[in-house]
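Written below as structure tokens is the structure these notes are about.
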Amino acid sequence: MMKNNVDRIVSIVTALIMIFGASLFSPPIRVFADDTNINLVSNGDFESGTIDGWIKQGNPTLAVTTEQAIGQYSMKVTGRTQTYEGPAYSFLGKMQKGESYSVSLKVRLVSGQNSSNPLITVTMFREDDNGKHYDTIVWQKQVSEDSWTTVSGTYTLDYIGTLKTLYMYVESPDPTLEYYIDDVVVTTQNPIQVGNVIANETFENGNTSGWIGTGSSVVKAVYGVAHSGDYSLLTTGRTANWNGPSYDLTGKIVPGQQYNVDFWVKFVNGNDTEQIKATVKATSDKDNYIQVNDFANVNKGEWTEIKGSFTLPVADYSGISIYVESQNPTLEFYIDDFSVIGEISNNQITIQNDIPDLYSVFKDYFPIGVAVDPSRLNDADPHAQLTAKHFNMLVAENAMKPESLQPTEGNFTFDNADKIVDYAIAHNMKMRGHTLLWHNQVPDWFFQDPSDPSKSASRDLLLQRLKTHITTVLDHFKTKYGSQNPIIGWDVVNEVLDDNGNLRNSKWLQIIGPDYIEKAFEYAHEADPSMKLFINDYNIENNGVKTQAMYDLVKKLKSEGVPIDGIGMQMHININSNIDNIKASIEKLASLGVEIQVTELDMNMNGNISNEALLKQARLYKQLFDLFKAEKQYITAVVFWGVSDDVTWLSKPNAPLLFDSKLQAKPAFWAVVDPSKAIPDIQSAKALEGSPTIGANVDSSWKLVKPLYVNTYVEGTVGATATVKSMWDTKNLYLLVQVSDNTPSNNDGIEIFVDKNDDKSTSYETDDERYTIKRDGTGSSDITKYVTSNADGYVAQLAIPIEDISPAVNDKIGFDIRINDDKGNGKIDAITVWNDYTNSQNTNTSYFGDIVLSKSAQIATAIYGTPVIDGKVDDIWNNVEPISTNTWILGSNGATATQKMMWDDKYLYVLADVTDSNLNKSSINPYEQDSVEVFVDQNNDKTTYYENDDGQYRVNYDNEQSFGGSTNSNGFKSATSLTQSGYIVEEAIPWTSITPSNGTIIGFDLQVNNADENGKRTGIVTWCDPSGNSWQDTSGFGNLLLTGKPSGALKKGVTFDDIKNSWAKDAIEVLASRHIVEGMTDTQYEPNKTVTRAEFTAMILRLLNIKEEQYSGEFSDVNSGDWYANAIEAAYKAGIIEGDGKNARPNDSITREEMTQ
């Protein structure tokens, strides 16, 4: 073997010298001496008669046997009890990062098992600095006992930081399956090859395959002008230095290796001498530019050879390309005989042809489209192969925008656009046209006076240019392609609204006025009356101010007879986007009677591309497509903005699409296409410490708890969903399950799954439990339950015993829940879950979510009073206890605030004293300025979206106000003042949805934004919510208790309609007039409704003007964080309550009628 390796080295060196010459070896180039036929498994045939080198995954029995596929021996695997158990082999130190390997083994079942699930999976376990990963090599290959089955696949090693563990193991979804394995072979896939990585270097095929023009430039293979042969590549339409011919080298280059570049260039128009060079663009976490050669002088009319070289630093690159540029931004030039010679990467990208076609999965719902670049639409490019396999609609990412089609006035260039149309026709695809009008990527000449570019064009001239452009573009495709024209709709106008919902202050608006929008639609309809016409925009899926603005604009346009057929929702979302907001936005806009198309879908990872983030992304993609399917009556297309992560427009690092940078299916693909093959992310929710009472009335303490949402469908796409709140004490896990279900049936029900030790086992252990609760209250007898129906569905109050595990703060309990919905057909039509959307909860706890046992709720107090809103700290604020911002979302130091809260019958008052030594408001975005944001959820529903009662109020240090979402800002008041240490913000927030009273608890949070001297936001800190999503999600707000309204201010004539016959009428009216008790509404007291002993205690303190005191822990059923704890302490010290020795029984009930006596 040593002689063979030496011979191989000599032959490779000789070949390299013949190609490059001896000078190649200064600097030296890497040469591998690996024999690519070497099996990395040293004992893969077991002919040693041992299992040396093999280890156990789990605890199976491994033994050598004479039942063989080759030779005399094989390995027999028995004694399995878990699906993941089997033989394993370590490859740590044997495999190289970035290298691809072929994996093959032979498998046969031990006879006599009669398994109903005889499947084999081969998995690589990998642990690096980013955690533990399970990479599938072969997924559930069927095997038999009748013959040996070859199980084969490929594996490419990738990892982050240090690789700590790497081993391959053979498993089966049948936990007791027994089998033999033999002839295990793992080898590197490809030997080293050296050559030209440019496939179309001479253009003698007469096409531009692999080449594109960057920017506005257009490339074309031309006959009759060539350095050799008959063809060369001509570049025209350049408007910037960097515009020019570009070739994609992604997957073809080995970082760390030198590549020699050689090409010929010629021009015929321009100066006598021009300067030209080649540059490599390599994208990792940012775009890197590597110069191939200095600018070379090229003489007009002469073919000139240009040489250079480059070496990419070792890194992970999502995109690599080489392009030619000139210092003359409009120079047209030819190139020919282009070579980039060096080691050809073994990591050539191939797509997965054995997975479902994406568009076929949704063929009964809507077409699935993708934005493309014409350079990647040659059949040899794996991007084109991926496009053809998975999509049945195309849109041009840039090639149909104004600057691409008409870079100079009257000169239309359709070459790149036509390439996309031709590809669509050849592959039986439809197209969306994008876009006829935009404020970006439109040439300046559109807006300039032709005689003086420093002056603006007139309204009439700009309208004429707009009409000419729209008419020419639509007529081109209609005339050239006729009945074959695949374009079924156009984005007529794009992004005409700004972030605040106003018409964007573009040059179109400035010169023409707001009617430019309707004019564009009129011109398009006139040019092609059969074409569907769309208005397209971003951030209209948030159900906020921009959604409303789009609704109002389209409603107005339709009322004026403008021919608008649909709304394009770009849907550039992120992994924290709210599915309820997206649903509400779709339905709101669709109510206008227009089509809805999702036009630019991707999901920003916000810089986090960890495995956990990718699984979280998968869940949201699944929820999103379930929603799209449920809304299929409105949605007529769903289009992704890019085919794979390597071509995303988003800044790196990012992974926003269904296919990764190597064009392989991501977890999100499987979550959308076949959730049974997905790996769910593990969600986490907090259970707050507390002991709620279970009974006819829902305990008021539940108001303080953030819910989790049971809204991921595993059956159907429309049906019952739920919110779940959790609390705990040393005896029970308490659940409040509120089910939304408008099709009542006794077959409806809840299933609760609990893994007390949270060990995430793949089968049930003795600590694991499944409980059932029917809508009629029947079900598991070993838990406490109370079920009631209401107009929205039904509510279950549950207590699940956990005393046996001695629960403590920060412990975790594995948890999942399933909501079953029978819509009246006698069967379960829809099922939603919280965590495991593979729906394997009945047998597998590994995909349960986590319930974290946490301390009691965060709650602050606002006292009754009416300060003057003047930005000054009046004396009235002196008696208010402050709270502080100390929950960091961005950064870990910077501006912070202490804040105090007061209230009266009209307003909530907030005083924020901000410490900030460097004040800045230069950013155009209000949220990036030095400012204070107050978040209020008046009904404290803690929803993941904003309801009408919710608000986001922002005030910067200069008293400039701004508001988020659908905030009702009417009546809002603020004042600010500068201090030696920063600034003060004082606000009055009007009550719009509730009548406040003593004991009311609202959702509340406060955030401080900190800008640096350049206007960049560098710090965000809140009082409570750590998520950073308070602007769209109220579920993380803290709690604010309203107290202190005096009883002495008499209200005359107080009475209620429902106490006329009550024996306690007189007492109720007297106490209500003194604010000691309050009506449930202005006209209803509800005398028979119960109150808790805690609520009654608070009322008594108000009656006697007794101040609350810090709770000292006298009672076992009162926790220091409970809203009533300090009231209980004051009443206990005053002798008003005694308890029963250990318990105060704060949640025991009395009627509102009884408490007045």
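Cβ from N, Cα, C; glycine included.
Now, the feature entries from Swiss-Prot:
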DOMAIN    38-189  domain 'CBM-cenC 1'
DOMAIN    195-343  domain 'CBM-cenC 2'
MUTAGEN   ASP537 to Asn  Loss of activity
MUTAGEN   GLU600 to Gln  Loss of activity
ACT_SITE  GLU600  active site, nucleophile
MUTAGEN   ASP602 to Asn  Loss of activity
DOMAIN    1051-1114  domain 'SLH 1'
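Under DSSP, the residues of the domain 'CBM-cenC 2' (195-343) split into helix, strand and coil as follows: 0 helix, 77 strand, 72 coil.
When other Cβ atoms within 10 Å of the Cβ of ASP537 (mutagenesis position) are tallied across all protein chains shown, the result is 25. ASP537 (mutagenesis position) is 14 Å away from ASP602 (mutagenesis position) when you measure Cα to Cα.
Cβ neighbour count for GLU600 (mutagenesis position): 25 (other Cβ atoms within 10 Å of its Cβ, all protein chains included). Comparing ASP537 (mutagenesis position) with GLU600 (mutagenesis position), their Cα atoms are 9 Å apart once rounded. The average pLDDT computed over the domain 'CBM-cenC 2' (195-343) stands at 92. Cβ neighbours within 10 Å of ASP602 (mutagenesis position), excluding its own Cβ and spanning all shown chains: 23.
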